[in-house]
Amino acid sequence: MATSTETISSLAQPFVHLENPINSPLVKETIRPRNDTTITPPPTQWSYLCHPRVKEVQDEVDGYFLENWKFPSFKAVRTFLDAKFSEVTCLYFPLALDDRIHFACRLLTVLFLIDDVLEHMSFADGEAYNNRLIPISRGDVLPDRTKPEEFILYDLWESMRAHDAELANEVLEPTFVFMRAQTDRARLSIHELGHYLEYREKDVGKALLSALMRFSMGLRLSADELQDMKALEANCAKQLSVVNDIYSYDKEEEASRTGHKEGAFLCSAVKVLAEESKLGIPATKRVLWSMTREWETVHDEIVAEKIASPDGCSEAAKAYMKGLEYQMSGNEQWSKTTRRYN
(Lines of atoms letter the chains of each structure in order from A and count residues from 1; the text may use other names and numbers.)
(Lines give C-alpha, C1' and ligand atoms only; values in the text may rest on other atoms or scores of the structure.)
Protein backbone atom coordinates (compact mmCIF):
# COMPACT_ATOMS: atom_id res chain seq x y z
CA MET A 1 0.00 0.00 0.00
CA ALA A 2 1.32 3.45 -0.87
CA THR A 3 2.22 5.78 1.95
CA SER A 4 0.32 9.05 2.35
CA THR A 5 3.37 10.88 1.04
CA GLU A 6 3.47 8.68 -2.06
CA THR A 7 -0.26 9.18 -2.61
CA ILE A 8 0.07 12.95 -2.38
CA SER A 9 3.12 12.93 -4.64
CA SER A 10 1.27 10.80 -7.20
CA LEU A 11 -1.72 13.15 -7.11
CA ALA A 12 0.48 16.20 -7.49
CA GLN A 13 2.79 14.76 -10.16
CA PRO A 14 0.97 16.02 -13.27
CA PHE A 15 0.83 19.58 -12.02
CA VAL A 16 3.67 20.63 -9.77
CA HIS A 17 7.03 19.24 -10.83
CA LEU A 18 9.49 21.58 -12.49
CA GLU A 19 12.84 20.93 -14.09
CA ASN A 20 15.44 23.56 -13.34
CA PRO A 21 19.19 23.89 -13.83
CA ILE A 22 21.24 23.52 -10.68
CA ASN A 23 23.09 26.80 -11.02
CA SER A 24 20.39 28.94 -12.57
CA PRO A 25 16.96 27.62 -11.59
CA LEU A 26 14.62 29.34 -14.01
CA VAL A 27 11.05 28.14 -14.34
CA LYS A 28 10.09 26.54 -17.61
CA GLU A 29 7.13 27.98 -19.49
CA THR A 30 5.29 24.65 -19.76
CA ILE A 31 1.87 26.30 -19.96
CA ARG A 32 0.83 28.07 -23.12
CA PRO A 33 -0.81 31.33 -22.01
CA ARG A 34 -4.43 31.56 -23.15
CA ASN A 35 -5.03 35.04 -21.73
CA ASP A 36 -4.88 37.80 -24.35
CA THR A 37 -2.44 36.05 -26.66
CA THR A 38 -2.91 38.87 -29.18
CA ILE A 39 -1.40 41.38 -26.75
CA THR A 40 2.39 41.33 -26.66
CA PRO A 41 3.94 43.05 -23.63
CA PRO A 42 6.68 45.58 -24.41
CA PRO A 43 10.18 44.15 -23.86
CA THR A 44 11.68 44.37 -20.39
CA GLN A 45 15.31 44.85 -19.40
CA TRP A 46 14.90 42.51 -16.44
CA SER A 47 15.27 38.76 -16.04
CA TYR A 48 13.46 36.65 -13.50
CA LEU A 49 15.11 34.16 -11.17
CA CYS A 50 13.68 31.29 -9.15
CA HIS A 51 14.85 29.92 -5.81
CA PRO A 52 17.02 26.79 -6.27
CA ARG A 53 14.86 24.73 -3.86
CA VAL A 54 11.64 25.36 -5.78
CA LYS A 55 10.92 21.72 -6.65
CA GLU A 56 11.46 20.21 -3.21
CA VAL A 57 9.77 23.09 -1.38
CA GLN A 58 6.80 23.00 -3.72
CA ASP A 59 6.34 19.27 -3.16
CA GLU A 60 6.70 19.70 0.60
CA VAL A 61 4.31 22.64 0.91
CA ASP A 62 1.72 21.31 -1.55
CA GLY A 63 1.77 17.98 0.28
CA TYR A 64 1.16 19.74 3.58
CA PHE A 65 -1.87 21.60 2.26
CA LEU A 66 -3.27 18.55 0.47
CA GLU A 67 -3.16 16.77 3.81
CA ASN A 68 -4.52 19.60 5.97
CA TRP A 69 -6.73 21.94 3.91
CA LYS A 70 -10.36 20.97 3.34
CA PHE A 71 -10.62 21.02 -0.45
CA PRO A 72 -14.25 20.41 -1.45
CA SER A 73 -13.51 18.33 -4.57
CA PHE A 74 -10.79 16.87 -6.76
CA LYS A 75 -11.36 19.80 -9.12
CA ALA A 76 -10.46 22.14 -6.25
CA VAL A 77 -7.33 20.07 -5.60
CA ARG A 78 -6.32 20.32 -9.24
CA THR A 79 -6.99 24.06 -9.28
CA PHE A 80 -4.79 24.41 -6.20
CA LEU A 81 -1.94 22.40 -7.73
CA ASP A 82 -2.21 24.23 -11.06
CA ALA A 83 -1.87 27.60 -9.31
CA LYS A 84 1.65 26.74 -8.07
CA PHE A 85 1.65 29.08 -5.10
CA SER A 86 5.05 27.89 -3.91
CA GLU A 87 6.43 28.58 -7.36
CA VAL A 88 5.34 32.21 -7.25
CA THR A 89 6.88 32.55 -3.80
CA CYS A 90 10.17 31.13 -5.08
CA LEU A 91 9.96 33.62 -7.96
CA TYR A 92 9.21 36.49 -5.56
CA PHE A 93 12.06 35.58 -3.22
CA PRO A 94 14.78 33.81 -5.24
CA LEU A 95 17.46 35.06 -2.84
CA ALA A 96 15.74 33.68 0.28
CA LEU A 97 17.80 31.61 2.69
CA ASP A 98 17.38 27.89 2.11
CA ASP A 99 16.03 27.27 5.61
CA ARG A 100 13.46 30.09 5.36
CA ILE A 101 11.89 29.84 1.91
CA HIS A 102 9.37 27.22 3.07
CA PHE A 103 7.97 29.67 5.67
CA ALA A 104 7.26 32.21 2.93
CA CYS A 105 5.71 29.55 0.69
CA ARG A 106 3.35 28.39 3.44
CA LEU A 107 2.27 31.91 4.35
CA LEU A 108 1.51 33.06 0.82
CA THR A 109 -0.22 29.76 0.04
CA VAL A 110 -2.61 29.99 2.98
CA LEU A 111 -3.31 33.66 2.19
CA PHE A 112 -4.15 32.76 -1.43
CA LEU A 113 -6.49 30.03 -0.20
CA ILE A 114 -8.15 32.39 2.26
CA ASP A 115 -8.57 34.94 -0.54
CA ASP A 116 -10.47 32.32 -2.55
CA VAL A 117 -12.74 31.66 0.44
CA LEU A 118 -13.47 35.38 0.79
CA GLU A 119 -14.69 35.55 -2.83
CA HIS A 120 -17.81 33.71 -1.69
CA MET A 121 -18.52 35.90 1.34
CA SER A 122 -20.03 39.30 1.99
CA PHE A 123 -17.67 41.97 3.30
CA ALA A 124 -19.22 41.62 6.76
CA ASP A 125 -18.73 37.85 6.83
CA GLY A 126 -15.24 38.15 5.36
CA GLU A 127 -14.28 40.77 7.91
CA ALA A 128 -15.49 38.54 10.76
CA TYR A 129 -13.60 35.60 9.25
CA ASN A 130 -10.34 37.57 9.06
CA ASN A 131 -10.82 39.17 12.47
CA ARG A 132 -10.90 35.70 13.98
CA LEU A 133 -7.58 34.85 12.30
CA ILE A 134 -5.67 37.98 13.37
CA PRO A 135 -5.35 37.23 17.13
CA ILE A 136 -4.62 33.59 16.28
CA SER A 137 -1.72 34.75 14.11
CA ARG A 138 -0.40 36.88 16.97
CA GLY A 139 -0.53 33.86 19.25
CA ASP A 140 -3.04 35.55 21.57
CA VAL A 141 -5.78 32.99 20.90
CA LEU A 142 -5.50 29.24 20.44
CA PRO A 143 -6.88 27.86 17.17
CA ASP A 144 -9.83 25.57 16.65
CA ARG A 145 -8.00 22.50 15.36
CA THR A 146 -10.99 21.46 13.27
CA LYS A 147 -10.52 24.59 11.11
CA PRO A 148 -7.46 24.38 8.82
CA GLU A 149 -7.11 28.13 8.32
CA GLU A 150 -6.82 28.58 12.08
CA PHE A 151 -4.31 25.90 13.01
CA ILE A 152 -2.23 26.37 9.85
CA LEU A 153 -1.79 30.08 10.58
CA TYR A 154 -1.18 29.51 14.29
CA ASP A 155 1.45 26.81 13.75
CA LEU A 156 3.12 28.76 10.96
CA TRP A 157 3.49 31.99 12.92
CA GLU A 158 4.71 30.13 15.99
CA SER A 159 7.40 28.41 13.90
CA MET A 160 8.40 31.67 12.20
CA ARG A 161 8.78 33.41 15.56
CA ALA A 162 10.81 30.49 16.88
CA HIS A 163 13.14 30.84 13.89
CA ASP A 164 13.55 34.65 13.97
CA ALA A 165 11.18 36.49 16.31
CA GLU A 166 12.30 40.01 15.36
CA LEU A 167 11.82 39.69 11.60
CA ALA A 168 8.75 37.45 11.93
CA ASN A 169 6.98 40.03 14.07
CA GLU A 170 7.75 42.68 11.43
CA VAL A 171 5.66 40.63 8.99
CA LEU A 172 2.59 40.48 11.26
CA GLU A 173 1.08 43.95 10.91
CA PRO A 174 1.59 44.14 7.11
CA THR A 175 -0.22 40.81 6.89
CA PHE A 176 -3.15 42.25 8.84
CA VAL A 177 -3.21 45.35 6.62
CA PHE A 178 -3.46 43.05 3.61
CA MET A 179 -6.24 40.99 5.21
CA ARG A 180 -8.26 44.09 6.11
CA ALA A 181 -7.90 45.44 2.57
CA GLN A 182 -9.52 42.28 1.22
CA THR A 183 -12.82 43.25 2.87
CA ASP A 184 -12.53 47.03 2.49
CA ARG A 185 -15.81 48.41 1.16
CA ALA A 186 -13.86 51.21 -0.54
CA ARG A 187 -13.18 48.84 -3.42
CA LEU A 188 -16.85 49.17 -4.43
CA SER A 189 -16.51 52.87 -5.19
CA ILE A 190 -13.10 53.30 -6.85
CA HIS A 191 -13.38 55.03 -10.23
CA GLU A 192 -10.00 56.76 -10.65
CA LEU A 193 -6.68 55.07 -11.35
CA GLY A 194 -4.66 57.07 -8.82
CA HIS A 195 -7.13 56.22 -6.05
CA TYR A 196 -7.10 52.60 -7.16
CA LEU A 197 -3.30 52.35 -7.02
CA GLU A 198 -3.30 53.76 -3.49
CA TYR A 199 -5.84 51.16 -2.41
CA ARG A 200 -4.11 48.35 -4.30
CA GLU A 201 -0.81 48.94 -2.52
CA LYS A 202 -2.54 47.49 0.55
CA ASP A 203 -4.62 44.90 -1.30
CA VAL A 204 -1.67 43.49 -3.25
CA GLY A 205 0.16 43.19 0.06
CA LYS A 206 3.24 45.19 -0.88
CA ALA A 207 4.22 45.87 2.72
CA LEU A 208 3.61 42.18 3.43
CA LEU A 209 5.81 41.09 0.53
CA SER A 210 8.55 43.50 1.56
CA ALA A 211 8.55 42.38 5.19
CA LEU A 212 8.34 38.71 4.20
CA MET A 213 11.27 39.18 1.84
CA ARG A 214 13.35 40.65 4.66
CA PHE A 215 12.42 37.69 6.85
CA SER A 216 13.15 35.13 4.14
CA MET A 217 16.52 36.74 3.30
CA GLY A 218 17.44 37.50 6.91
CA LEU A 219 17.83 41.19 6.05
CA ARG A 220 17.94 43.75 8.84
CA LEU A 221 17.61 47.33 7.64
CA SER A 222 17.81 50.31 9.96
CA ALA A 223 14.77 52.49 10.57
CA ASP A 224 16.31 55.19 8.38
CA GLU A 225 16.99 52.71 5.58
CA LEU A 226 13.42 51.42 5.72
CA GLN A 227 12.07 54.96 5.56
CA ASP A 228 14.36 55.68 2.62
CA MET A 229 12.83 52.74 0.72
CA LYS A 230 9.25 54.05 0.81
CA ALA A 231 9.29 55.66 -2.64
CA LEU A 232 10.91 52.58 -4.17
CA GLU A 233 8.34 50.30 -2.52
CA ALA A 234 5.42 52.45 -3.68
CA ASN A 235 6.72 52.33 -7.24
CA CYS A 236 7.16 48.57 -6.95
CA ALA A 237 3.58 48.20 -5.69
CA LYS A 238 2.22 49.94 -8.80
CA GLN A 239 4.14 47.65 -11.14
CA LEU A 240 3.20 44.50 -9.24
CA SER A 241 -0.47 45.45 -9.01
CA VAL A 242 -0.92 46.35 -12.65
CA VAL A 243 0.94 43.34 -14.05
CA ASN A 244 -1.18 41.13 -11.82
CA ASP A 245 -4.34 42.94 -12.89
CA ILE A 246 -3.58 42.57 -16.59
CA TYR A 247 -3.14 38.81 -16.34
CA SER A 248 -5.88 38.15 -13.79
CA TYR A 249 -8.58 40.33 -15.38
CA ASP A 250 -10.35 37.59 -17.34
CA LYS A 251 -10.44 35.23 -14.35
CA GLU A 252 -11.66 37.93 -11.98
CA GLU A 253 -14.24 39.24 -14.44
CA GLU A 254 -15.71 35.75 -14.63
CA ALA A 255 -15.60 35.40 -10.83
CA SER A 256 -17.47 38.70 -10.49
CA ARG A 257 -20.35 37.17 -12.42
CA THR A 258 -20.44 33.89 -10.49
CA GLY A 259 -19.20 34.73 -6.98
CA HIS A 260 -20.60 36.86 -4.16
CA LYS A 261 -21.54 40.37 -5.27
CA GLU A 262 -19.22 41.88 -2.64
CA GLY A 263 -16.48 39.30 -2.11
CA ALA A 264 -15.99 38.77 -5.86
CA PHE A 265 -16.56 42.40 -6.87
CA LEU A 266 -14.31 43.27 -9.81
CA CYS A 267 -11.77 45.82 -8.63
CA SER A 268 -8.98 46.04 -11.19
CA ALA A 269 -6.78 48.63 -12.85
CA VAL A 270 -8.03 47.28 -16.17
CA LYS A 271 -11.66 47.98 -15.32
CA VAL A 272 -10.96 51.36 -13.68
CA LEU A 273 -8.84 52.72 -16.53
CA ALA A 274 -11.15 51.32 -19.23
CA GLU A 275 -14.13 53.10 -17.69
CA GLU A 276 -12.16 56.27 -17.04
CA SER A 277 -10.60 56.47 -20.52
CA LYS A 278 -13.48 54.92 -22.50
CA LEU A 279 -11.02 52.49 -24.08
CA GLY A 280 -11.78 48.85 -24.76
CA ILE A 281 -10.25 46.15 -22.58
CA PRO A 282 -7.45 45.11 -25.02
CA ALA A 283 -6.46 48.76 -25.58
CA THR A 284 -6.50 49.41 -21.85
CA LYS A 285 -4.20 46.45 -21.24
CA ARG A 286 -1.75 47.77 -23.85
CA VAL A 287 -1.69 51.17 -22.16
CA LEU A 288 -1.14 49.56 -18.77
CA TRP A 289 1.70 47.43 -20.13
CA SER A 290 3.52 50.60 -21.22
CA MET A 291 3.06 52.02 -17.74
CA THR A 292 4.57 48.93 -16.10
CA ARG A 293 7.74 49.28 -18.18
CA GLU A 294 8.01 52.93 -17.20
CA TRP A 295 7.78 51.95 -13.51
CA GLU A 296 10.62 49.49 -14.11
CA THR A 297 12.73 52.35 -15.48
CA VAL A 298 11.85 54.47 -12.46
CA HIS A 299 12.98 51.61 -10.19
CA ASP A 300 16.35 51.37 -11.93
CA GLU A 301 16.83 55.14 -11.73
CA ILE A 302 16.04 55.29 -8.00
CA VAL A 303 18.37 52.37 -7.28
CA ALA A 304 21.21 53.99 -9.25
CA GLU A 305 20.73 57.25 -7.36
CA LYS A 306 20.84 55.52 -3.99
CA ILE A 307 23.97 53.55 -4.79
CA ALA A 308 25.73 56.67 -6.14
CA SER A 309 24.70 58.90 -3.24
CA PRO A 310 27.46 60.38 -1.02
CA ASP A 311 26.06 58.51 1.99
CA GLY A 312 26.51 55.23 0.21
CA CYS A 313 24.31 52.18 0.51
CA SER A 314 24.69 49.19 2.84
CA GLU A 315 24.96 45.68 1.44
CA ALA A 316 21.63 44.84 3.09
CA ALA A 317 19.97 47.79 1.34
CA LYS A 318 21.46 46.77 -2.02
CA ALA A 319 20.21 43.21 -1.54
CA TYR A 320 16.78 44.53 -0.59
CA MET A 321 16.54 46.71 -3.70
CA LYS A 322 17.61 43.82 -5.93
CA GLY A 323 15.02 41.70 -4.17
CA LEU A 324 12.29 44.19 -5.09
CA GLU A 325 13.33 43.90 -8.74
CA TYR A 326 13.08 40.12 -8.55
CA GLN A 327 9.63 40.42 -6.97
CA MET A 328 8.42 42.34 -10.00
CA SER A 329 10.05 40.17 -12.66
CA GLY A 330 9.06 37.00 -10.81
CA ASN A 331 5.46 38.14 -10.46
CA GLU A 332 5.25 38.74 -14.20
CA GLN A 333 6.69 35.32 -15.01
CA TRP A 334 4.25 33.53 -12.70
CA SER A 335 1.26 35.61 -13.77
CA LYS A 336 1.74 34.80 -17.44
CA THR A 337 2.18 31.05 -16.89
CA THR A 338 -0.05 30.08 -13.96
CA ARG A 339 -3.30 28.32 -14.76
CA ARG A 340 -4.87 30.41 -12.04
CA TYR A 341 -5.07 33.20 -14.64
CA ASN A 342 -4.58 31.40 -17.96
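Each Cβ is built from the backbone N, Cα and C atoms, and glycine gets one as well.
Annotation of the published mutagenesis Tyr92 to Phe in Swiss-Prot: Causes 100-fold reduction in kcat but a 50-fold decrease in KM, resulting in a 2-fold decrease in catalytic efficiency; the original residue is retained in the structure shown. All protein chains included, Tyr92 (mutagenesis position) registers 27 other Cβ atoms within 10 Å of its own Cβ.
Remark: Asp115 (mutagenesis position) has Gln182 as non-local neighbours, by Cβ distance under 8 Å and separation of at least 6 in sequence. Quoted from Swiss-Prot, the note attached to the mutagenesis of Asp115 to Asn states: Abolishes catalytic activity.
When secondary structure is read from DSSP and collapsed to three states, Asp115 (mutagenesis position) falls in the helix class. Summarising the annotation, Swiss-Prot assigns Mg(2+) 1 binding site to Asp115 and lists similarity to another entry as the type of evidence.
Feature annotation from Swiss-Prot assigns Mg(2+) 2 binding site to Asp115.
Secondary structure at Asn244 (mutagenesis position), as computed by DSSP, is helix. According to Swiss-Prot, the experimentally introduced change Asn244 to Leu is described as follows: Abolishes catalytic activity.
Glu252 (mutagenesis position) falls within a helix when secondary structure is assigned with DSSP. Look at Swiss-Prot and you will find Asn244, Ser248, Glu252 tagged as Mg(2+) 3 binding site, backed by similarity to another entry.
Recorded in Swiss-Prot as a mutagenesis result, Glu252 to Asp carries the remark: Abolishes catalytic activity; when associated with A-248. Take the CB of Glu252 (mutagenesis position) and look out to 10 A: across all protein chains shown you find 21 other CB atoms.
Among the features that Swiss-Prot reports, (2E,6E)-farnesyl diphosphate binding site is placed at Arg340, Tyr341, with the record citing similarity to another entry.
A distance of 8 Å separates the Cα atom of Ser248 (Mg(2+) 3 binding site) from that of Arg340 ((2E,6E)-farnesyl diphosphate binding site).
Other than Asn244, Ser248, Glu252, the residues of this chain whose Cβ falls within 8 Å of the Cβ centroid of the Mg(2+) 3 site are, in sequence order, Asp245, Ile246, Tyr247, Tyr249, Lys251, Ser268, Ser335, Tyr341.
Cα to Cα, Tyr92 (mutagenesis position) and Arg340 ((2E,6E)-farnesyl diphosphate binding site) are separated by 17 Å.
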